[in-house]
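This report concerns only the one structure given below.
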Amino acid sequence: MAGVSACIKYSMFTFNFLFWLCGILILALAIWVRVSNDSQAIFGSEDVGSSSYVAVDILIAVGAIIMILGFLGCCGAIKESRCMLLLFFIGLLLILLLQVATGILGAVFKSKSDRIVNETLYENTKLLSATGESEKQFQEAIIVFQEEFKCCGLVNGAADWGNNFQHYPELCACLDKQRPCQSYNGKQVYKETCISFIKDFLAKNLIIVIGISFGLAVIEILGLVFSMVLYCQIGNK
């Protein structure tokens, strides 16, 4: 009877240890986004709703599942447990199929997702002219974004701020003369609105997510191969 290849066994262990670390990283990052002050300010208002956190909550679940699978894979490899390896294989295969399905749905409903982003941004415009405490947190987050990207307002420029425009002395102040400016209520403000910068920001991050997902899919396929080879070798001992 053939023995278990030490190379396959320890390659499987190393792979799953790295996989487990990836799970910790994803989980930690998602939790940080979920509880950070900036994300609370942007997504935490009642007007925006809790649906904005769905993607973050999914990442928390994915990170936890990857940690569990990494643990199963490590223990299965070291203990040469066919049961653990089979559970690892099934779990990893389900995650891979879910990633493929998500990618297909994302491509099919891309236009719809773009429309949802537009509607959300337009809906959030009214928060800039509101006076409540929860809206104030959102406003402060947008002010930081405006200063970084040298833009003003979300859709209609400085007019989006309504009466709040007078409450923030340096709001939208056009300090970079290389950027287009315009006069509003006796002040020179940035002419460009922030909606295009936000869309570009989301698009760039989406490309990063797609790249990470593709790399993760390759790693997952290797994990499936390693686990099945080791599973068969243990059965043939």
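Cβ atoms here come from the backbone N, Cα and C positions, even for glycine.
For all the noted positions, this structure keeps the original residue and models no substitution.
Taking the Cβ of GLU133 (mutagenesis position) as centre and 10 Å as the limit, one finds 8 other Cβ atoms among all the protein chains shown. For the mutagenesis experiment GLU133 to Ala, the note given by Swiss-Prot reads: No difference in TSPAN8-mediated MEP1B activity.
Where Swiss-Prot documents GLU135 to Ala as a mutagenesis experiment, the accompanying text is: No difference in TSPAN8-mediated MEP1B activity. Note on GLU135 (mutagenesis position): other Cβ atoms within 10 Å of its Cβ, all shown chains, come to 20.
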